[in-house]
Amino acid sequence: MNPHTNLNNVFDFPDLPMLLPKSEALSVTTDFSVPPVQQGAQQFHPPRNLGPQLARRWSCGDSQHADEPPASYYHNLGVALHNHFQMSNQHYLSDFDCPTTVSPISSAHETGQLPQLSPYDHIGNQDPHMFSPHAYGNSMIPDNSYFENASRSISAPNVGNSTLNPSLMSSDNAQSCGGRRRFRTNFTELQSTFLEDSFKESHYPDHKAKKYMADFLKIPEDRITVWFQNRRAKWRRKEHRQRDRTRNESFSGGSNSFDFACFSAQHPDDGPNAKHPNSFGIPNQPMSLDQFPMNTEQDFPEFPSLQEHQ
């Protein structure tokens, strides 16, 4: 027996008889006569079983037909492609521990009959750097470096992988994660005192004054500009609060000093004819109309006319 014979392929055993179904093995007799074949017409030849011949030529090392693979090649190739398509769906789950799919026929990879498959064969002629591995499954998220864009997006966390990616922790990414990063300057006591004194002199220093303060305090000029902006905002808030507090105090003080005695109700014991001593010592007596005589004829004093003055 040939040592290269594949036991899984029946075509590598040409000595075994090819069993045909009984319906095909029985000879059928026909009563009608077959018409003669016309000269020049295309004749139909039934296909022959070339499996044993191809297998024999492949196993015997016939150089003339060496480019004709056996039938086991196509079987192994189909199984390998099926496994490859299953693994391509899990290719981007690089952060998870995915079990690799093993081919049921081990001779497919050991004998070297299958070509080496690239992990990007299922993508086509696209750039392999277009899609980056993502931690949340086969979502096929495009990488920003493929589009040659200066802006970078926030990278997803590494799920299932305890080791951090050092490229994600770079200073470039740390500054771009939050968009525009805000820097906070810590001023010393001397610098704060100097700036407060300058603010008392002028709330809006000019460019020359800010440049002098920057050179004296060893602080960038833009930091001094930001400090004055924040200080003016703080001063305005303080002024608004003080103005509101003063308005509230004046309103509450005026309402407490107001005398509501004039609006007090009359005492129930006081009758309409009650007599109360007043501050002048004159007793209150009921008045009658006879005490006020009505004079119908009154003598008005004569005022000098304008002609006398003239």
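Yeah, the Cβs are placed from backbone N, Cα and C, and that goes for glycine too.
According to Swiss-Prot, the experimentally introduced change ARG232 to His is described as follows: In qm133; shortened defecation cycle length and lack of enteric muscle contractions. The 10 Å shell around the Cβ of ARG232 (mutagenesis position) contains 13 further Cβ atoms across the protein chains shown. Under the three-state DSSP scheme, ARG232 (mutagenesis position) falls in the helix class.
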